[in-house]
Amino acid sequence: MTIIRKKHPLIKIINHSFIDLPAPSNISSWWNFGSLLGLCLIIQILTGLFLAMHYTSDTSTAFSSVTHICRDVNYGWLIRYMHANGASMFFICLFLHVGRGMYYGSYNMIETWNMGIILLFAVMATAFMGYVLPWGQMSFWGATVITNLLSAIPYIGTTLVEWIWGGFSVDKATLTRFFAFHFILPFIITALVFVHLLFLHETGSNNPTGLNSDADKIPFHPYYTIKDFLGVLILLMGLMILVLFFPDVLGDPDNYTPANPLNTPAHIKPEWYFLFAYAILRSIPNKLGGVLALILSILVLALLPLLHTSKQRGLTFRPITQTMYWILVADLLILTWIGGQPVEYPFIIIGQMASIAYFTIIIILMPMAGMIENNILDLD
């Protein structure tokens with residue numbers, strides 16, 4: 001078996017990536033989320049494949065086909081809710097994975113980090129298009145509002161929006177193409193994940209100390225396969241509790257009403273995992289400014305390697321920047337709450353202040369804190 005594992009041209013790639021991979025001996029449970037994201041992707045692709053067998057991407061039957069899946073297909077309700085809540089688990093793992101990368105300075109592995117940002121954009125695009133497919137009220141109006149943002153692009157904006165819609169409004173053509181893209185993107189994401197891993201294995205994993213761990217490596221299997229398996233069990237337990245006991249807790253009741261272009265919902269809002277970005281978008285009165293802020297809210301992550309001023313890699317031994325980091329986490333929670341609130345006083349001003357704080361902490365305060373810590377520790 002050892003001979004096959006190390007000699008076979010295909011199996012040896014798997015061996016070098018998941019079995020004999022030298023890993024730091026001290027990586028904590030925060031390093032579990034990469035494998036959990038892989039699991040989430042597999043769950044989403046499998047459940048999505050079975051949903052696609054019964055779904056019809058036509059405006060007149062889309063809503064009914066989702067109802068049919070839940071009522072008439074064997075375990076259709078389970079597949080549908082695993083897919084919907086699986087997306088939420090996917091984003092929870094994504095945010096924790098990115099947060100861990102920010103905390104421990106993993107963004108200094110620039111190729112891996114930038115590939116991760118591309119993956120984040122791809123997953124967000126996939127989730128957005130998936131939310132449109134059930135063709136409920138929030139699906140339709142969410143698609144209308146978000147695609148309409150592209151009309152803010154000077155000169156070509158309106159033409160671009162109509163091109164994406166395939167007409168003069170969100171209609172049958174839009175739904176059909178969103179289904180096509182929603183189906184193909186996860187496979188593109190899977191390919192990008194392998195590129196992400198390729199870049200990661202060029203440098204090796206970071207660790208909680210931020211120090212070079214070449215002198216103290218252990219094989220990935222059995223140590224981290226067992227550790228990842230515990231994470232998998234916890235994730236699956238959390239997902240199944242959500243699916244079997246609270247399947248609709250993260251959804252919007254408006255999406256149980258079929259799409260009606262003549263009736264606008266009182267509060268148009270995306271799924272919970274987009275609310276922080278939606279709050280940043282709404283906090284700027286100018287349409288183009290809001291769109292730019294929305295894109296920059298994610299793209300600002302690409303600036304982190306350039307904004308790294310500290311002589312230390314992670315935040316493990318940096319209390320001032322740690323404080324800034326946790327204020328940023330609290331700020332993101334505030335933005336998520338504001339994104340789900342109506343556009344009125346006092347939510348408008350809270351959203352604007354939280355949006356300013358978000359960019360200020362990342363671009364100004366954290367780099368400044370790094371320089372202060374260098375001076376305190378005489379690391380200059």
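Start at 1 and count along the chain as shown; that gives each residue its number.
Note: Cβ is positioned from N, Cα and C throughout, glycine not excepted.
Sequence unchanged from the original; the noted substitutions are absent.
Counting every protein chain shown, 14 other Cβ atoms lie within 10 Å of the Cβ of ILE11 (variant position). According to Swiss-Prot, the natural variant ILE11 to Met carries the annotation: In strain: Isolate AF 3221.
For SER17 (variant position), other Cβ atoms within 10 Å of its Cβ number 15. SER17 (variant position) carries a helical DSSP state (H, G or I). Among the sequence features in Swiss-Prot, the natural variant SER17 to Ala is noted as follows: In strain: Isolate AF 2664.
Under natural variants, Swiss-Prot gives ALA23 to Thr with this note: In strain: Isolate AF 3221. Take the CB of ALA23 (variant position) and look out to 10 A: across all protein chains shown you find 19 other CB atoms.
Of all Cβ atoms in the shown protein chains, 23 besides its own fall within 10 Å of the Cβ of CYS40 (variant position). Listed in Swiss-Prot is the natural variant CYS40 to Trp, annotated as follows: In strain: Isolate AF 2664.
As a natural variant entry, ILE42 to Thr appears in Swiss-Prot alongside the note: In strain: Isolate AF 2664. For ILE42 (variant position), the Cβ neighbour count at a 10 Å cut-off comes to 13, with all displayed protein chains included.
The note that Swiss-Prot attaches to the natural variant ILE42 to Ala is: In strain: Isolate AF 3221.
The heme b b562 binding site annotation in Swiss-Prot covers HIS83, HIS182, and the record cites similarity to another entry as its basis. For HIS83 (heme b b562 binding site), applying a Cβ distance below 8 Å and a minimum sequence separation of six or more within one chain yields GLN44, THR47, GLY48, LEU51.
Under DSSP, HIS196 (heme b b566 binding site) is assigned to a helix (H, G or I) in the three-state scheme. On its own chain, HIS196 (heme b b566 binding site) has THR112, MET115, GLY116, LEU119 as residues at least 6 apart in sequence with a Cβ closer than 8 Å to its own Cβ. The annotation heme b b566 binding site is assigned in Swiss-Prot to HIS97, HIS196.
Annotated ubiquinone binding site per Swiss-Prot: HIS201, in sequence order, evidence recorded as similarity to another entry. In the three-state DSSP assignment, the secondary structure recorded for HIS201 (ubiquinone binding site) is helix.
The Cβ of ASN286 (variant position) has no same-chain neighbour under 8 Å that is 6 or more residues away in sequence. Quoted from Swiss-Prot, the note attached to the natural variant ASN286 to Ser states: In strain: Isolate AF 4995.
Swiss-Prot lists VAL300 to Ile among its natural variants, and the accompanying note reads: In strain: Isolate AF 2664 and Isolate AF 3221. According to DSSP, VAL300 (variant position) sits within a helical segment.
Listed in Swiss-Prot as a natural variant, THR360 to Ala is described as follows: In strain: Isolate AF 2664 and Isolate AF 3221. Secondary structure at THR360 (variant position), as computed by DSSP, is helix.
Within 10 Å of the C-beta of ILE363 (variant position) there are 15 other C-beta atoms, taking all protein chains into account. Where Swiss-Prot documents ILE363 to Val as a natural variant, the accompanying text is: In strain: Isolate AF 2664 and Isolate AF 3221.
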Residue among the recorded positions HIS182, HIS201, VAL300, THR360 whose Cβ has the most other Cβ atoms within 10 Å: HIS182
Nearest of the binding-site residues (HIS97, HIS182, HIS201) to THR360 (variant position) - Cα to Cα: HIS97
